[in-house]
Amino acid sequence: MSSVNKDTIHVAERSLHKEHLTEGGNMAFHNHLNDFAHIEDPLERRRLALESIDDEGFGWQQVKTISIAGVGFLTDSYDIFAINLGITMMSYVYWHGSMPGPSQTLLKVSTSVGTVIGQFGFGTLADIVGRKRIYGMELIIMIVCTILQTTVAHSPAINFVAVLTFYRIVMGIGIGGDYPLSSIITSEFATTKWRGAIMGAVFANQAWGQISGGIIALILVAAYKGELEYANSGAECDARCQKACDQMWRILIGLGTVLGLACLYFRLTIPESPRYQLDVNAKLELAAAAQEQDGEKKIHDTSDEDMAINGLERASTAVESLDNHPPKASFKDFCRHFGQWKYGKILLGTAGSWFTLDVAFYGLSLNSAVILQTIGYAGSKNVYKKLYDTAVGNLILICAGSLPGYWVSVFTVDIIGRKPIQLAGFIILTALFCVIGFAYHKLGDHGLLALYVICQFFQNFGPNTTTFIVPGECFPTRYRSTAHGISAASGKVGAIIAQTALGTLIDHNCARDGKPTNCWLPHVMEIFALFMLLGIFTTLLIPETKRKTLEEINELYHDEIDPATLNFRNKNNDIESSSPSQLQHEA
């Protein structure tokens, strides 16, 4: 072969290598596709890239991924804690210690409303334009809206609650977008053996967010102690006290942006998710390879016979794989696919389980005032003592129930499995809510405290963690984000129902019948028990995804065979079927 032809081949090889490179990659998200960009066969390149992800061990790379992906959940839970305490602080500034009930509900529910929009909107968008192009956008929305909240002030022309509610709805859109994106990106980058633990650890950042909020609140209350402790009631909170409270809630909410800003670079520079790049964008590459068949004559005319043979083999492989590739994502195909019961029941199971859980998960907070009173961290009218007790009391409850539950899930979800943990959690919670509801007045304060902590534990070592993990694994790549968004949005709808409709039931006819406040709380707990019972049945619809690759899950539960796996099997079958005489003849 002449030196000119050799140079031409080397240039062509470098060009092909460059053609297969993808953008992005940083310390938290390694670009596995670029490790195999030199492989010309798209199916072989796909197989090797996915194998390198699935077989990877657990190390610092995964710890960094957990940190970067988990910051959104940390910010979300931090904000929930901050706004609950912030509302108390605001009430001293604008309402002499007693914010109207509708205003409180509006500020608390507004974030959930935005979250529903973000979960569905960003979830769908990530399947249309890709994960890389929008990952980080939701964090930018959260950061900007959090900063804007700290600048809101009251004036005759501007309603304080209305403006703050608007910013919280928009911030909720960012928070909602983080649910499907962080879940599916973590899932698609995670090693098969520890995928559940990695996804669970991302979600467990919620506990750290609540703890961070409590610690920062304690520091702020201690720092402003001199401006608060002399006010023994909201009426006694004068201009000095009001200024301190006004500064505290703004600092408390504003500090929620710090970790988000620190992690923003890593989100904006991630590579495209390998599964999305290979599953959704692969058809274009395979179609281009198939066009080589049209140039078969031109290939034979070249002086390099080996290049011609290789070109024909690649074209043949591409044509074969096109027939086995999943259909292109579209609304019509989505309806066709999930309109079939064997596929649609999985979406019903994930969405239904998340809905039933969140009704009770957010409704359980209705008992918080009673629980804090029991452990001696409620009841004081002194401004300093009330803020201090609220922060410390909630920290105790989080560390007693929520935090252990999250991490027991993380350490066992890849051993026990997702479905058994979720099923057992719903069964135990059904029993616990029945006890709380039907024996409420016989339990006593300490009995109620014990059951409250146990409920918190089994919600997190149970469906609260698994309802986040399973939707990120059990759907085809082209609809994984959309389906996760639908499931998560269903949960938030349940939360809104709990905070509005069921939340108001606790005082149903109490004043009319001359009964104390919260007289209907036991019956509300019984309603929550019914939702937990429904969760048992929705859990039966979901598959077990433990220790299976995403491609194996797709083949098992959606009947879509990975083209690279099929190609690899066919090659092995061809080798095994070849007789020794044939192999000797070929040699």
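Even glycines carry a Cβ here, placed using N, Cα and C.
Mutagenesis annotation in Swiss-Prot: Cys145 to Ser, described as No significant effect on transport activity; when associated with S-237, S-241, S-245, S-263, S-335, S-399, S-434, S-455, S-474, S-510 and S-519; the structure shown retains the original residue. Recorded in Swiss-Prot as a mutagenesis result, Arg168 to Ala carries the remark: Reduces transport activity. No significant effects on affinity for inorganic phosphate. No significant effects on growth rates. For the mutagenesis experiment Asp178 to Glu or Asn, the note given by Swiss-Prot reads: Reduces transport activity. No significant effects on affinity for inorganic phosphate. No significant effects on signaling activities. No significant effects on growth rates. According to Swiss-Prot, the mutagenesis experiment Tyr179 to Gly carries the following note: Abolishes transport activity. Causes pronounced increase in secreted phosphatase activity under high phosphate conditions. Reduces growth rates under low phosphate conditions. Abolishes signaling activity. Under its mutagenesis annotations, Swiss-Prot gives Cys241 to Ser the following note: No significant effect on transport activity; when associated with S-145, S-237, S-245, S-263, S-335, S-399, S-434, S-455, S-474, S-510 and S-519. For the mutagenesis of Cys245 to Ser, Swiss-Prot gives this note: No significant effect on transport activity; when associated with S-145, S-237, S-241, S-263, S-335, S-399, S-434, S-455, S-474, S-510 and S-519. The structure shown keeps the original residue. Swiss-Prot documents Cys263 to Ser as a published mutagenesis change and attaches the note No significant effect on transport activity; when associated with S-145, S-237, S-241, S-245, S-335, S-399, S-434, S-455, S-474, S-510 and S-519. Per Swiss-Prot, mutagenesis Lys298 to Ala is noted as: No significant effect on membrane localization under low phosphate conditions and internalization after phosphate addition. Strongly affects vacuolar sorting of the protein after internalization. Annotation of the published mutagenesis Cys335 to Ser in Swiss-Prot: No significant effect on transport activity; when associated with S-145, S-237, S-241, S-245, S-263, S-399, S-434, S-455, S-474, S-510 and S-519; the original residue is retained in the structure shown. In Swiss-Prot, the entry for mutagenesis Lys492 to Ala or Gln states: No significant effects on transport activity. Reduces affinity for inorganic phosphate. No significant effects on growth rates. The structure shown retains the original residue. Lys492 to Glu appears in Swiss-Prot as a published mutagenesis result, with the remark: Reduces transport activity. Reduces affinity for inorganic phosphate. Significantly reduces growth rates under low phosphate conditions. No significant effects on growth rates under high phosphate conditions.
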Rounded inter-Cα distance in Å - Arg168 (mutagenesis position), Cys335 (mutagenesis position): 33
Alpha-carbon spacing, Cys145 (mutagenesis position) to Lys492 (mutagenesis position), which is rounded to whole Å: 20
Nearest of the mutagenesis positions (Asp178, Cys241, Cys245) to Lys492 (mutagenesis position) - Cα to Cα: Asp178
Which same-chain residues, if any, lie at least 6 apart from Asp178 (mutagenesis position) yet have Cβ under 8 Å of it: Gly72, Phe73, Asp76, Gly118, Phe122, Glu138, Leu139, Met142
Cα separation, Tyr179 (mutagenesis position) to Cys241 (mutagenesis position) (Å, whole number): 38
Mutagenesis positions near Tyr179 (mutagenesis position), in sequence order, restricted to Cys245, Cys263, Cys335 and a 10 Å Cα cut-off: none
Alpha-carbon distance [Cys263 (mutagenesis position); Cys335 (mutagenesis position)] in Å: 37
Candidate with the highest Cβ count within 10 Å, taken from the mutagenesis positions Cys241, Cys335: Cys241
DSSP-derived class (H/G/I helix, E/B strand, else coil) of Cys245 (mutagenesis position): helix
Residues that sit under 8 angstroms from Cys245 (mutagenesis position) by C-beta distance, when 6+ apart in the chain: Met89, Met90, Tyr92, Val93, Leu228, Cys237, Val383
